[in-house]
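J.: Below: one structure in structure tokens.
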Amino acid sequence: MARLTKRRQADTKAIQHLWAAIEIIRNQKQIANIDRITKYMSRVHGMHPKETTRQLSLAVKDGLIVETLTVGCKGSKAGIEQEGYWLPGDEIDWETETHDWYCFECHLPGEVLICDLCFRVYHSKCLSDEFRLRDSSSHWQCPVCRSIKKKHSNKQEMGTYLRFIVSRMKERAIDLNKKGKDSKHPMYRRLVHSAVDVPTIQEKVNEGKYRSYEEFKADAQLLLHNTVIFYGADSEQADIARMLYKDTCHELDELQLCKNCFYLSNARPDNWFCYPCIPNHELVWAKMKGFGFWPAKVMQKEDNQVDVRFFGHHHQRAWIPSENIQDITVNVHRLHVKRSMGWKKACDELELHQRFLREGRFWKSKNEDRGEEEAESSISSTSNEQLKVTQEPRAKKGRRNQSVEPKKEEPEPETEAVSSSQEIPTMPQPIERVSVSTQTKKLSASSPRMLHRSTQTTSDGVCQSMCHDKYTKIFNDFKDRMKSDHKRETERVVREALEKLRSEMEEEKRQAVNKAVASLQGDMDRKGKQLKEKCKEEFVEEIKKLAAQHKQLISQTKKKQWCYNCEEEAMYHCCWNTSYCSIKCQQEHWHAEHKRTCRRKR
């Protein structure tokens with residue numbers, strides 16, 4: 001059942017200041033009473049004594065500071081019982097602390113509404129109308145739990161996208177870790193209920209623990225929540241965490257806008273902007289203020305504004321008024337554009353994108369391309385084998401025709417018989433005997449030889465043409481494969497050379513930096529040593545001067561006589577070791593004791 005309750009009341013930043021005050025006072029072996037804490041807070045943090053007293057009482061109620069009665073053992077309050085304050089222990093009863101202590105939206109204490117499914121709490125004023133509690137007897141779910149409950153995505157696909165976002169978060173988190181304190185601070189868990197950091201988020205992404213994008217976004221918001229609580233809303237760490245959360249929300253919005261664009265813009269394969277998305281983006285001519293019309297993709301439309309991403313080198317985004325948008329089918333000459341090199345490159349990229357659209361060509365990974373190449377090569381080899389098998393029966397059929405019709409004098413059957421014999425070069429002699437024997441019945445012995453030679457020449461030409469086409473095709477296929485292999489090998493060699501060159505440059509840079517640092521350190525050490533010796537010499541000289549002055553002053557002091565009563569310089573001599581500065585001192589000392597011990601002759 002949902003209920004409103006006060007989990008905490010004291011300000012988190014004031015609590016940390018009070019903790020520091022108590023710790024410093026205790027380290028000085030003193031009782032951390034209200035007076036000492038108030039003076040410290042006023043001197044260091046400029047907090048008014050009344051505000052210090054109020055925050056201290058709230059912290060005691062919240063259990064963040066322990067109040068005890070302590071008896072003073074020294075000073076003006078020795079033996080007096082007084083209130084003393086201590087830091088709480090490290091032990092926390094997590095069975096009772098099931099929910100956070102501060103509003104997940106504004107990160108402040110006060111009367112909060114507790115979620116029935118998670119640890120989050122909210123102020124009623126921080127909730128929108130749709131999430132506010134309608135009936136106190138009903139169960140209440142926070143906005144985060146409701147958003148997580150709405151969607152469930154493919155975990156494998158979601159993990160791929162979230163890895164890109166986490167890599168961006170790690171870059172920002174470097175600054176956050178540099179500016180922040182260690183999360184292992186002894187009082188950290190007293191303020192932060194559910195600790196989370198970027199490495200934890202990355203680990204959950206790698207293990208596939210997120211069920212939706214909203215759950216991932218909730219962890220990013222939790223990181224901001226913890227940072228604001230521990231470091232303060234106006235701290236530099238909180239500004240970095242807000243920027244980190246804002247960037248994460250922007251990345252998630254871009255992902256929901258178009259998953260294909262999000263993946264390709266992060267993976268960055270060759271010609272990544274040219275591959276079509278599903279569904280396809282509308283292509284337009286867009287005109288920014290101060291520029292001409294430029295080819296672009298429409299990402300989204302809102303009221304009278306169009307969000308476009310331009311073709312070209314940088315692929316920039318911009319919101320363009322709808323009146324500055326023209327359909328891509330509009331003739332370029334009507335747009336009066338300045339055809340610069342950048343504009344031409346953008347148009348070339350547009351043409352490649354349109355060609356990919358016509359061909360239905362979508363981006364595929366290298367493994368898929370390699371599988372397709374292997375399939376194509378196996379299909380081509382199978383087709384070549386089938387071509388050979390179909391040619392052999394044709395040759396046998398030619399021989400059969402030749403033996404059935406041996407008496408015909410037309411050149412076609414003989415040409416067919418000879419060409420068939422050229423297709424099967426292992427049996428030339430039987431064909432030649434058959435042709436000669438058939439021709440001897442009608443012609444002389446010389447005629448068959450001439451006819452055979454002519455048909456042999458004709459068949460050679462036909463066979464040569466067929467073989468030329470066949471091997472030209474095979475050679476072209478082999479040439480294309482060699483080109484692709486050479487291109488991949490060249491890219492690999494260039495990539496390895498670049499990596500090697502980069503590593504060598506980094507090594508040289510590191511050595512140069514180390515050398516410069518060592519040289520600078522040597523100069524600093526040498527100058528520091530010289531300065532130290534100079535200061536030591538000056539110190540010795542100064543000590544000598546002071547010693548001489550001191551000796552001279554002592555000598556001058558010894559040569560003077562001093563009043564026995566008030567120790568001022570004496571003017572009146574009484575006896576061998578007694579003098580006075582005035583008659584008053586002489587009378588006071590005389591009546592007090594000197595009249596009994598004076599050795600002056602009367």
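Every residue number used here counts from 1 along the chain in the order it is shown.
Backbone N, Cα and C define each Cβ position, glycine as well.
Relevant sequence annotations retrieved from Swiss-Prot are reproduced here:
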type: BINDING; residues: Cys563, Cys566, Cys581, Cys585; note: Zn(2+) 1 binding site
type: BINDING; residues: Cys574, Cys575, His594, Cys598; note: Zn(2+) 2 binding site
type: DOMAIN; residues: 6-82; note: domain 'SAMD1-like winged helix (WH)'
type: DOMAIN; residues: 280-331; note: domain 'PWWP'
type: MUTAGEN; residues: Arg168 to Ala; note: Impaired H3.3K36me3 binding
type: MUTAGEN; residues: Glu251 to Ala; note: Impaired H3.3K36me3 binding
type: MUTAGEN; residues: Asn266 to Ala; note: Impaired H3.3K36me3 binding
type: MUTAGEN; residues: Phe291 to Ala; note: Abolished H3.3K36me3 binding
type: MUTAGEN; residues: Trp294 to Ala; note: Abolished H3.3K36me3 binding
type: MUTAGEN; residues: Phe310 to Ala; note: Abolished H3.3K36me3 binding
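So where do these features actually land, and what's packed around them?
T.: Under DSSP, Cys581 (Zn(2+) 1 binding site) is assigned to coil, being neither helix nor strand in the three-state scheme.
Neighbours of Cys598 (Zn(2+) 2 binding site), defined as other CB atoms within 10 A of its CB across all chains, total 15.
As a summary of secondary structure, the domain 'SAMD1-like winged helix (WH)' (6-82) carries 45 helix, 13 strand, 19 coil according to DSSP.
In sequence order, Asp247, Thr248, Glu251 constitute the residues six or more apart from Arg168 (mutagenesis position) in its chain with CB-CB distances below 8 Å.
A helical conformation is recorded for Asn266 (mutagenesis position) in the three-state DSSP classification.
According to DSSP, Phe291 (mutagenesis position) sits in a coil region rather than a helix or strand. Here the Cβ of Phe291 (mutagenesis position) has 14 other Cβ atoms within 10 Å, regardless of which shown protein chain they belong to.
There are 24 other Cβ atoms within 10 Å of the Cβ belonging to Trp294 (mutagenesis position).
Within 10 Å of the C-beta of Phe310 (mutagenesis position) we count 22 further C-beta atoms, all protein chains included. In the three-state DSSP assignment, the secondary structure recorded for Phe310 (mutagenesis position) is strand.
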J.: Give me the CA-CA distance between Cys566 (Zn(2+) 1 binding site) and His594 (Zn(2+) 2 binding site), in Å, as a whole number.
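T.: Cα to Cα, Cys566 (Zn(2+) 1 binding site) and His594 (Zn(2+) 2 binding site) are separated by 14 Å.
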J.: Apart from Cys574, Cys575, His594, Cys598, which residues in this chain have a Cβ no more than 8 Å from the mean position of the Cβ atoms of those residues at the Zn(2+) 2 site?
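T.: Near the Zn(2+) 2 site, the remaining chain residues are Thr578, Trp590, Lys595, Thr597, Arg599, Arg600.
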J.: Reported as an integer number of Å, what is the Cα distance between His594 (Zn(2+) 2 binding site) and Asn266 (mutagenesis position)?
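T.: Given the Cα positions, His594 (Zn(2+) 2 binding site) is 104 Å from Asn266 (mutagenesis position).
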J.: Among the binding-site residues listed here (Cys574, Cys575), identify the one with the smallest other-Cβ count within 10 Å.
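T.: Counting other Cβ atoms within 10 Å of each of the binding-site residues Cys574, Cys575 gives the minimum at Cys575.
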J.: Would you count the other C-beta atoms found within 10 angstroms of the C-beta of Glu251 (mutagenesis position) for me?
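T.: Its Cβ shell of radius 10 Å holds 22 other Cβ atoms.
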J.: When the Cα of Cys563 (Zn(2+) 1 binding site) is compared with the Cα of each of the recorded positions Phe291, Trp294, Cys574, which one is closest?
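T.: So, spelling it out, the nearest of the recorded positions is Cys574.
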J.: Could you round the CA separation between Phe310 (mutagenesis position) and Cys581 (Zn(2+) 1 binding site) to a whole angstrom and send it over?
T.: 102
